[in-house]
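Listed in Swiss-Prot is the mutagenesis experiment Ile15 to Phe, annotated as follows: Partial loss of function; decreased 18S rRNA, decreases binding to 20S pre-rRNA complex, slow growth in double RPS19A/RPS19B mutant. Recorded in Swiss-Prot as a mutagenesis result, Ile65 to Pro carries the remark: Lethal in double RPS19A/RPS19B mutant, considerable decrease in 18S rRNA production.
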Amino acid sequence: MPGVSVRDVAAQDFINAYASFLQRQGKLEVPGYVDIVKTSSGNEMPPQDAEGWFYKRAASVARHIYMRKQVGVGKLNKLYGGAKSRGVRPYKHIDASGSINRKVLQALEKIGIVEISPKGGRRISENGQRDLDRIAAQTLEEDE
């Protein structure tokens, strides 16, 4: 379908499709500690999907960067952070792990989806935009 972009597809459908594409492709470099690490200091437990959560985070980050001009690690930490349960005290926002978001960006950069922006942060590359649009078109065709 010509003219289909990531904006035309529901976010969850696209993220699941792109995560499965990245997992099938096997080029994304996954750190060895992903099965035991928490994604934020505010979380009590690591993700339940020990095998595929890194691919879903990578797909989500790629979509997030696609929707904006450029994004840095700090903005991703704030985006993927959440509320920390502090017992009887009120909840408080805690940023996500910067190491995980940095490793995701480095892995996406290594396979050519994102590139370093001269203004700071990362932006989507031409090849990355083409790949994401292609996956979005396939996802839209499957939904119809």
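In case you wondered, yes, glycine gets a Cβ from its N, Cα and C as well.
With respect to their backbone Cα atoms, Ile15 (mutagenesis position) and Ile65 (mutagenesis position) stand 13 Å from each other. Of all the mutagenesis positions given, namely Ile15, Ile65, the one with the smallest number of surrounding CB atoms inside 10 A is Ile15.
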